[in-house]
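Read through the structure below, which is laid out as structure tokens, and then see the notes.
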Amino acid sequence: MADWYQLAQSIIFGLIFAYLLAKLISILLAFKDENLSLTRNHTTQSEYENLRKVETLTGISGETDSLIAEQGSLRGDEDESDDDDWEGVESTELDEAFSAATAFVAAAASDRLSQKVSNELQLQLYGLYKIATEGPCTAPQPSALKMTARAKWQAWQKLGAMPPEEAMEKYIDLVTQLYPAWVEGGSKRRNRSGEAAGPMGPVFSSLVYEEESDNELKIDAIHAFAREGEVENLLKCIENGIPVNARDSEGRTPLHWAIDRGHLNVAEALVDKNADVNAKDNEGQTSLHYAVVCEREALAEFLVKQKADTTIKDEDGNSPLDLCESEWSWMREKKDSN
């Protein structure tokens, strides 16, 4: 009888031990899966941040971030290489330096008295710009008959999966090599308030072997001038045949950019040239949407006086009236009337 009692006791203890061991293994596996999930989520978010960008030239502005046109643009961390000259620089500072460089190149492109830069260097700038603003090339290869488009595609595609931050750094370095004093020249130009803006130092020629590239550069320039608040150069673009409602890759017109950056004088000049105040970007937002979200009351009121529609809805179903959270009396009256 004692033997049976001892055997039963051993079996019970064995079952309890097996249960506890199984429970411990289950807890360890659950912890491992949760940790792996967190790691994957972090990796996905980091990749997303590194691949998001703004696609068009960014103008020189006192603001560190664009409020609407660049609100979804996220930059990854700075390159961690020990020999990187930009190590430790805040992403906003790098963005500002890149914005200044791209604005300089855009301004330079519209000047016919240009310093000639080889096609090879121009293509390098183009490829770096596309990586910095759009990420790795995913576009199909153009036809061999379209020489310029194919050359530009190759310049972009050969950079592979270069991080946007590295592309911005290389772009700035290349512009600095071509014209070491460009930063000083740009600063002097911005500081001359009330004076007529003269040439911005040596400027870069467009790709010379096909006309389409020159037109594309000018269209980029008109958006850059609107962002910078460069009224005279913007008007020169329009006089040279660039449409006042020319759109960038996100469907934004110069008026969108002028409103986004708070340039009332540019907005007035564009409206005088018959700019469409109700033009929509790719997300269905008009310049008035931008003014409302950016809380630029003077610009919003100006647009409304120019017959901007307060009821146009964007892709999310929101009109400027819907988005307006500010206590603007004249806007409240329109809300009440609707």
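Just so you know, glycine gets a Cβ as well, placed from its N, Cα and C.
Unsubstituted: the structure retains its original residues.
Positions annotated as domain 'ACB' by Swiss-Prot, on the basis of sequence analysis: 94-184.
Spatially close to Tyr126 (mutagenesis position) yet at least six residues away along the chain are Lys152, Ala155, Trp156, judged by Cβ distances under 8 angstroms. DSSP assigns Tyr126 (mutagenesis position) to a helix. One mutagenesis experiment catalogued in Swiss-Prot, Tyr126 to Ala, is accompanied by this note: Normal arachidonyl-CoA-binding activity.
Per Swiss-Prot, acyl-CoA binding site is recorded for Tyr126, Gly127, Leu128, Tyr129, Lys130, Lys152, Tyr171, and the stated evidence type is similarity to another entry.
Cβ neighbours within 10 Å of Lys130 (mutagenesis position), excluding its own Cβ and spanning all shown chains: 22. For the mutagenesis experiment Lys130 to Ala, the note given by Swiss-Prot reads: Normal arachidonyl-CoA-binding activity.
Counted within 10 Å of its Cβ, the other Cβ atoms near Arg150 (mutagenesis position) come to 14, all protein chains included. Listed in Swiss-Prot as a mutagenesis experiment, Arg150 to Ala is described as follows: Loss of arachidonyl-CoA-binding activity.
In the three-state DSSP assignment, the secondary structure recorded for Lys152 (mutagenesis position) is helix. Within 10 Å of the C-beta atom of Lys152 (mutagenesis position) sit 24 other C-beta atoms, taking all shown protein chains into account. Swiss-Prot lists Lys152 to Ala among its mutagenesis entries, and the accompanying note reads: Normal arachidonyl-CoA-binding activity.
Surrounding the centroid of the Cβ atoms of Tyr126, Gly127, Leu128, Tyr129, Lys130, Lys152, Tyr171, where the record places acyl-CoA, the chain contributes additional residues within 8 Å, namely Leu123, Gln124, Leu125, Ile131, Ala132, Ala155, Trp156, Leu159, Ala167. When secondary structure is read from DSSP and collapsed to three states, Tyr171 (acyl-CoA binding site) falls in the helix class.
DSSP assignment over the domain 'ACB' (94-184) gives 61 helix, 1 strand, 29 coil. When the record's acyl-CoA-binding residues Tyr126, Gly127, Leu128, Tyr129, Lys130, Lys152, Tyr171 are compared pairwise by CA position, the greatest distance found is 15 Å. Tyr129 (acyl-CoA binding site) sits 16 Å from Arg150 (mutagenesis position), taking the Cα positions as reference.
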